[in-house]
Amino acid sequence: MNQHYSETRKIDPSRGATLGDNTPNDNNRIEIGPTQLAFGEWATAGLALPDLQRMREFRWNRLTQAVVDRDYGGVLMFDPLNIRYATDSTNMQLWNAHNPFRALLVCADGYMVIWDYKNSPFLSTFNPLVREQRFGADLFYFDRGDKVDVAADAFSNEVRTLIAEHGGGNMRLAVDKIMLHGLRALEAQGFEIMEGEELTEKTRAIKGPDEILAMRCAVHACETSVAAMEHFAREAVPQGNTSEDDVWAVLHAENIKRGGEWIETRLLASGPRTNPWFQECGPRIIQNNEIISFDTDLIGSYGICVDISRSWWVGDAAPPADMVYAMQHAHEHIMTNMEMLKPGVTIPELSERSHRLDEQFQAQKYGCLMHGVGLCDEWPLVAYPDQAVPGSYDYPLEPGMVLCVEAAVGAVGGNFTIKLEDQVLITETGYENLTSYPFDPALMGR
């Protein structure tokens, strides 16, 4: 068999040494990223690409400054999304979420060390900000059995040595999520353990210019994927024998096609299964002239979360009047609440001034008015007035924050729930709704 050079070459000569996002134009590279399909769609849409080298440096600088500002020796992270934020590297993210084998230490001088799976230390080598790759942070029972304490002692000693060298010997160490033996071992080394999530969540809350560009690209890819799902649903459901899972599978596939990574939940339901909300997507056959409601919770291109929700009426008959009213009411709810968004407004003020849903929808209203979003659902959370805890979120909004504004509108004992959600950027002067996906005109009564 003849093998042609065009089939094996590593670089596309039409693109130069780097792609438009300033990552290597190498077909065999280690780091993951958007696909050619995604790049082509973004170019057609006129979207500017992020500079990933600059984005990584921005994130690293924010983390390092956060450590210094709090007078810590460093921050030790096990959460795979905190590690993604700091290094932009991934390794079996969902498996890692319940088997924490990865750890990352950012010291007060910016020195960054990752502990990775021993067979794949190369997965972060594309990022020069990661100065060392080690292994040995897997402190869970499956991996260590009855000798977890021995591994934890060795790991904690490495952390102590690194903080002595790169954290000024400051024994105040922020930690986000850690297994029990790891915590005990760090304390035995003399560390004062500080709340790492407070540091990482507030650091991640402000998005830099390149993160915002990456999010715009991710939103476009998500909305394109949602459009494919809607097209499939409207074509297939009236023909019969199309399940919720069939529809949901389209979003998964379209996300992966564009370099997206996973979907956090299974929040797509149809007909009476939409009420109460939070029933998971399943094998139910969707009937003609029924509602479909969903929440993307999608980790998409560049690892950016796009968290939007829509409800569709699928069929040839008109939706019932009470459903149209609920849709209009939900739309009014999120749009009225969105109008409050601007720098300087505090989270308690957002709660206090929020639009009030009708009494019939109070019992099953959503768990929050708004929440932050970046690599996943993030800090802060804006609670409904009757659920707000005084003192828990006494902070103002700042430019660069991104919030999801949402509503779940369905009456107790009803046969539907409307689910709506848009993703919104806080600007210097107000807000910008990053979401452009249309609302179902039939449900809007148009």
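Cβ from N, Cα, C; glycine included.
Nope, none of those substitutions made it into this model, it's the original residues.
Residues annotated as divalent metal cation 1 binding site in Swiss-Prot: D295, D297, D307, E421. Reduced to three states, the DSSP call for D297 (mutagenesis position) is coil. Taking a C-beta cut-off of under 8 angstroms and a sequence separation of 6 or more, D297 (mutagenesis position) has the following same-chain neighbours: I263, E264, T265, L267, C305, D307, D377.
Taken from Swiss-Prot, the feature divalent metal cation 2 binding site covers D307, H371, E406, E421, and the record attributes it to similarity to another entry. Every protein chain shown contributes to the tally, and the Cβ of E406 (divalent metal cation 2 binding site) ends up with 24 other Cβ atoms within 10 Å.
For the published mutagenesis D295 to A, Swiss-Prot gives the following note: Unable to generate dimethyl sulfide (DMS) from dimethylsulfoniopropionate (DMSP).
Recorded in Swiss-Prot as a mutagenesis result, D297 to A carries the remark: Unable to generate dimethyl sulfide (DMS) from dimethylsulfoniopropionate (DMSP).
Cβ-based neighbour count (10 Å, all protein chains) for D307 (mutagenesis position) stands at 25. Listed in Swiss-Prot as a mutagenesis experiment, D307 to A is described as follows: Unable to generate dimethyl sulfide (DMS) from dimethylsulfoniopropionate (DMSP).
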Number of other Cβ atoms within 10 Å of the Cβ of D295 (mutagenesis position) across all protein chains: 25
Integer Å distance between the CA atoms belonging to H371 (divalent metal cation 2 binding site) and E421 (divalent metal cation 1 binding site): 11
